Amino acid sequence: MAAQVTLEDALSNVDLLEELPLPDQQPCIEPPPSSLLYQPNFNTNFEDRNAFVTGIARYIEQATVHSSMNEMLEEGQEYAVMLYTWRSCSRAIPQVKCNEQPNRVEIYEKTVEVLEPEVTKLMNFMYFQRNAIERFCGEVRRLCHAERRKDFVSEAYLITLGKFINMFAVLDELKNMKCSVKNDHSAYKRAAQFLRKMADPQSIQESQNLSMFLANHNKITQSLQQQLEVISGYEELLADIVNLCVDYYENRMYLTPSEKHMLLKVMGFGLYLMDGSVSNIYKLDAKKRINLSKIDKYFKQLQVVPLFGDMQIELARYIKTSAHYEENKSRWTCTSSGSSPQYNICEQMIQIREDHMRFISELARYSNSEVVTGSGRQEAQKTDAEYRKLFDLALQGLQLLSQWSAHVMEVYSWKLVHPTDKYSNKDCPDSAEEYERATRYNYTSEEKFALVEVIAMIKGLQVLMGRMESVFNHAIRHTVYAALQDFSQVTLREPLRQAIKKKKNVIQSVLQAIRKTVCDWETGHEPFNDPALRGEKDPKSGFDIKVPRRAVGPSSTQLYMVRTMLESLIADKSGSKKTLRSSLEGPTILDIEKFHRESFFYTHLINFSETLQQCCDLSQLWFREFFLELTMGRRIQFPIEMSMPWILTDHILETKEASMMEYVLYSLDLYNDSAHYALTRFNKQFLYDEIEAEVNLCFDQFVYKLADQIFAYYKVMAGSLLLDKRLRSECKNQGATIHLPPSNRYETLLKQRHVQLLGRSIDLNRLITQRVSAAMYKSLELAIGRFESEDLTSIVELDGLLEINRMTHKLLSRYLTLDGFDAMFREANHNVSAPYGRITLHVFWELNYDFLPNYCYNGSTNRFVRTVLPFSQEFQRDKQPNAQPQYLHGSKALNLAYSSIYGSYRNFVGPPHFQVICRLLGYQGIAVVMEELLKVVKSLLQGTILQYVKTLMEVMPKICRLPRHEYGSPGILEFFHHQLKDIVEYAELKTVCFQNLREVGNAILFCLLIEQSLSLEEVCDLLHAAPFQNILPRVHVKEGERLDAKMKRLESKYAPLHLVPLIERLGTPQQIAIAREGDLLTKERLCCGLSMFEVILTRIRSFLDDPIWRGPLPSNGVMHVDECVEFHRLWSAMQFVYCIPVGTHEFTVEQCFGDGLHWAGCMIIVLLGQQRRFAVLDFCYHLLKVQKHDGKDEIIKNVPLKKMVERIRKFQILNDEIITILDKYLKSGDGEGTPVEHVRCFQPPIHQSLASS
């Protein structure tokens, strides 16, 4: 029975589940991260050779030689790395200026201390190349011995010798290139001689030898050639090596790019070594020993190959520098100048895309069944053919990857050898450095895109193949095992039978050695009763051999032994006069050749993950030690603008090419390759540190540019979506097209949550979110800043900018976790903790300093326009902040379009502006502004206006009766003109006094119009909220139908939308309270008919507390009739003044002050309750009545009567309208029902003649 698990343990186990990483749905647009799994290395370097006692002894001995040569090659690689990554130490050490310098001993001691370990390495390098040359020449001498010349030499052996030739070529070029090595040695030698470090003659001699070795160019090549030329027949062996390389290259018997380039270098350097004083390659060609025309063709196709790091070699150089080139110059085409089509990557792209598409489609079929559906777990159910298909697929994939990687490196190599100049590229400045001309200015836009695309294909396919690694590994081991066992147990059975039968002992021993080396018998041993072993035929019933199936590959030694022994059977050379090949039958030879060719790739495929990585390695695109050496210490490192990974990344960002945007992370991955290579192959921490420093800088730049682009893209998108469609079509008709932004693929990049770079996992989404949030905030800041630097009319543009930002926020929020737009807006508006924000403050500021004193209201258009004659000083505003288009409407074209739209709102303040003010200020902001406006009105009414009223009351006539009709209108006009002479001639009346009244009137009108706009907003709210509050419209009822039944049906239909019961059922107490309050507020806001304007008028009435407004109590106890002591008589006098028509070049009171002046006067009259007296006793109205009756027109004291009466008529209509509106608002609060008339009884009036009696 299972052990009991306690509840506590069970809960802790469940908690642990949270720590399990769950794969997210992030789109894969980056290469695979560095594997944390081990890459097993099954290459034993023939350490297990002695175990194969059944093998042919000679090949076991050869394996021993191979083993030591491989070790030497590894050591050579280490010296190549040492030379390539050598940075000058002597430049960093302070130099001794003169012999009298006091601290020179100390400097020399430090120099020796620092440089001694480095010079020791150089000394070891000199010894190594001596030993290597001796070893190589020893092998050549052994193989060229007269007795051994007919012997068979295996391909593996020849290729190893070829690798030696390649090593010598690389080491010599590196030694030639590195001046810093010689300089460091010289500095050390100087210091050591001064300190007498090298006393014994031997060390002096060795030091001298090292100096000569380092100073002499091509020293290694010369030594090698000298020692080879004394060996008789050395050119025959070299010809074999070169021919093998030609054969391998022709039949594509290579897998990694480095193997391909090595074959070419061995051909070139091999020919150079063969063409000397002893031998002549052209004679060998004539004897058909080598094929120079074929080599020439390959060298023409691929003129430049990578040598080491960023060092390249032109293959034709080996030919040009050979001994007999001059007299045979005409035979070579590769030495002529001119580019090979191989380097035109743009033309190659069609083929590469086709290959990529074809292979990806094929791979996807297997990938979907193996990885996605998980059927790959049932390994045992697959047939040999299915495994073979997977095996072929793996090989084909590796070959494609290798081909593309080689292609990229070859184009890069060609460009490094052929830098551009100002004639080839007009963008290239004269002052450009060598490396800059080779990288930054050396690629066209198309070439950069082609490189990016190929790199993306390489890295993308690497991901897909990496995912199937386990599937491929199993299939490869299974297929290799099956092929090896079928071949050894079944295919070789017939030739073995023939050899035994015909007593061909050598072939028999080789075949049996092969079978003993690799056969894995079903029963554990070779069947004893096999007729073939006796040279007999199989029985008629057949002899069944069951070959087992396992997923186990052969060891590296096993594979080498089998291939070498098979090769010996079909080789053209063998120790005796007659070759073994001639003793074999035709089909057998074909079988052996086929297996030998196929098994060439087994070693690579068995080490699948390592080979995959080598085929995709583009690390050399970053290394630049050769070009740094050329700067002679002027440069410690090159800037990122010259670095290939950044050049490609930046090109995508700068061009904003949509089809390339998803590839941007692949070009950044080149840094991963280089860093991995610096640590694992070069073993140099300082190179890794330099790569890391560049990555830090580049990634910052990348995020900065990408975030800016993304923000700008979505801002343009928002601006385009919100742009008036009619304007767009109108512009199109006029021939100016406002383009919609082309679609781009930022979504995939925005979904990247864990980008792998130098072993770090980076949340790209979060980094972009931070930058976009900052840009969003800056946009809002800028919109408000622009508003603060302009007048009140620009509030419509502010609203438009905020809407575009809101839309941008909405579009971006699909992919980024941004703060809420309202929270961002409040922060930009400085309205988080403060009760009112920047917009509210600026609205009031503008109202106070510009709107009230400088705008004229026109009741007909319901708009304010700027006055023609300003009375206040011009208002100074802040300078408008500068801004890039993406922080405004998105682009220059959109900025122009929107500017033209908002331009039509610039010359007035009207309903559109008030609606925006209501939306942006909200209840709180409006309350603040109105409170402040009331303070302004109070200060005016109790300040300057009161002073003018007092002053003007003093110059008013004490009594001014309304003359009788008999006097006629001209007489009455003359009478009033005379009576009001002091008022008419009062200088400040038409300026300061009217200006102050206009300010009060504008303030009143602002409050009224704001309330009207607010009502519209509230009605809109109410209608939007109605379906959620169970407020349903009455339905149409036909005759005979009942209304309540229909309404019930409607209510039940909309019940799920009714919010309050829903929240009462499902919500928390806090949510229920909020829902109820919201419901109540929405319902009651308009229903109870609250009026803000009435409250404002009531407040203003309280400001009119001075007795001068109402005058003393009437002597008759009822009202003043003829006395001029109440405000309405003063206003009548003012009205008389502004009704007088003006001259031709003068401004009317309407132009200067607008309707605000009349609103102020009428409001004061209404608030004082004098409106009816004003209507009855006004001077102008009296004149209008009389003139209407008699219809006269005269010019009295320069005043045309008819024109004046015309003006009076207009103002009477305006006054009546204003007074009616004010009356309506003031009476809105009176009790409902019939109005109560207040009646007072007075004594009937007595005529004056009777009164005295």
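Numbering starts at 1 and runs along the chain as it is shown here.
Cβ coordinates are placed from backbone N, Cα and C, and glycine is handled just like the others.
The C-beta environment of CYS179 (mutagenesis position), restricted to residues of the same chain at least 6 apart in sequence and closer than 8 Å, consists of GLU629, MET632. For the published mutagenesis CYS179 to Arg, Swiss-Prot gives the following note: Reduced interaction with RAC1.
ARG190 (mutagenesis position) carries a helical DSSP state (H, G or I). Here Swiss-Prot notes a mutagenesis experiment, ARG190 to Asp, with the remark: Reduced interaction with RAC1.
The note that Swiss-Prot attaches to the published mutagenesis GLU434 to Lys is: Reduced interaction with RAC1; when associated with A-626. GLU434 (mutagenesis position): 12 other CB atoms within 10 A of its CB, across all protein chains.
Within 10 Å of the C-beta of PHE626 (mutagenesis position) there are 20 other C-beta atoms, taking all protein chains into account. The DSSP secondary structure for PHE626 (mutagenesis position) is helix. Quoted from Swiss-Prot for the published mutagenesis PHE626 to Ala: Reduced interaction with RAC1; when associated with K-434.
What Swiss-Prot notes for the published mutagenesis of MET632 to Asp is this: Reduced interaction with RAC1.
According to its DSSP assignment, LEU697 (mutagenesis position) is helical. Listed in Swiss-Prot as a mutagenesis experiment, LEU697 to Asp is described as follows: Constitutive induction of the formation of actin filaments; when associated with D-704.
Looking at Swiss-Prot, you'll find the mutagenesis TYR704 to Asp noted as follows: Constitutive induction of the formation of actin filaments; when associated with D-697. Annotation note: TYR704 (mutagenesis position) sits in a helical segment as assigned by DSSP.
Taking a C-beta cut-off of under 8 Å and a sequence gap of six or more, LEU841 (mutagenesis position) has no contacts in its own chain. Under mutagenesis, Swiss-Prot gives LEU841 to Ala with this note: Constitutive induction of the formation of actin filaments; when associated with 844-A-A-845.
Under the three-state DSSP scheme, CYS179 (mutagenesis position) falls in the helix class.
Neighbour count (other Cβ atoms within 10 Å of the Cβ, all protein chains): 14 for LEU697 (mutagenesis position). Considering only the mutagenesis positions ARG190, GLU434, PHE626, LEU697, TYR704 (mutagenesis position) has LEU697 as its nearest partner by CA-CA distance. Of the candidate mutagenesis positions, ARG190, GLU434, LEU697, the one lying closest to PHE626 (mutagenesis position) when CA atoms are compared is GLU434.
Of the recorded residues, LEU697 (mutagenesis position) and ARG190 (mutagenesis position) place their C-alpha atoms 41 Å from one another.
Long-range C-beta contacts of ARG190 (mutagenesis position), restricted to its own chain and to partners at least six residues apart, with a cutoff below 8 Å, comprise TYR108, THR111.
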